[in-house]
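Okay, structure first, notes after.
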Amino acid sequence: AKDKEKKEKKDKKKDDAPAEEAPAAAAAPAEEAAPTPSAAPIHKVGNVFALFKQNQIQEFKEAFTMIDQDRDGIIGPDDLGNIFQQIGREVDPKVVKEMLAESAEKLNFTHFLTLFGEKLHGTDTEGTLRDAFALFDEDKLGYLLEEYVKDLLTNVGDQYNKDEIKQVWKEAPIEGGKFDYVKFVRLIKRGKEEE
């Protein structure tokens, strides 16, 4: 009975440990502390690994590795085409490229997990968020004036207080009074390391 209690305590500690990012390489991640599951959307978390339990991340990693047949850490058109052939489906290479186009860059493990996180947790895609900011960018410059964004946040829709704005502004890409919403969306969707 005591051994069972010790194991339960050990498992509980693992569940409470902070998430560590799994490597983007094809090898399975080393033993890591299990992330705390969260219902928070990716754009609030900034780290897709925090959305899943460790065993779920491992399952996604195994699926990624199975698809990444050339073991280069990237799922490319050839990898995806080969998987379709293995399951007996002939798919036009153009269709495969379109499927991969949803990922703005090369589809490494982090992006692969992000796509699943968006689908499973119902968060908006990078493009959707970027387009929402672009609605306010009438001149299509890729940035908004800092004071204009602050005014929108305090007076329109869900109104934010000064402390909430200060929190957002800590990480916001602002230079010379210009809020770069393209970089901001990338930051909230992929995290700081992939700016």
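Just so you know, the numbers here start at 1 and follow the chain as drawn.
In case you wondered, yes, glycine gets a Cβ from its N, Cα and C as well.
Nothing has been swapped: the model has the original residues at all the noted spots.
Annotation comment: Swiss-Prot describes 55-90 as domain 'EF-hand 1'. Among the natural variants in Swiss-Prot is Thr65 to Ala, noted as: In 20% of the molecules. Annotation comment: Swiss-Prot describes Asp68, Asp70, Asp72, Asp79 as Ca(2+) binding site, evidence class sequence analysis. Annotation of the natural variant Asp70 to Asn in Swiss-Prot: In 20% of the molecules; the original residue is retained in the structure shown. While the structure shown retains the original residue, Swiss-Prot records the natural variant Phe84 to Tyr with this note: In 20% of the molecules. The domain 'EF-hand 2' annotation in Swiss-Prot covers 124-159 and is backed by sequence analysis.
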Report, as a single number, how many Cβ atoms besides its own are within 10 Å of the Cβ of Thr65 (variant position).
17
Where the distance is taken from Cα to Cα, which of the recorded positions Thr65, Asp68, Asp72 turns out closest to Phe84 (variant position)?
Asp68
Would you mind checking how many other C-beta atoms are within 10 angstroms of the C-beta on Asp79 (Ca(2+) binding site)?
20
Average pLDDT across the domain 'EF-hand 1' (55-90)?
85
Could you tell me the C-alpha distance between Asp72 (Ca(2+) binding site) and Thr65 (variant position) in angstrom, no decimals?
10
Asp68, Asp70, Asp72 as recorded positions, winner by CB count within 10 A:
Asp68
Validating a neighbour-count step here. Other CB atoms within 10 A of the CB of Phe84 (variant position): how many?
15
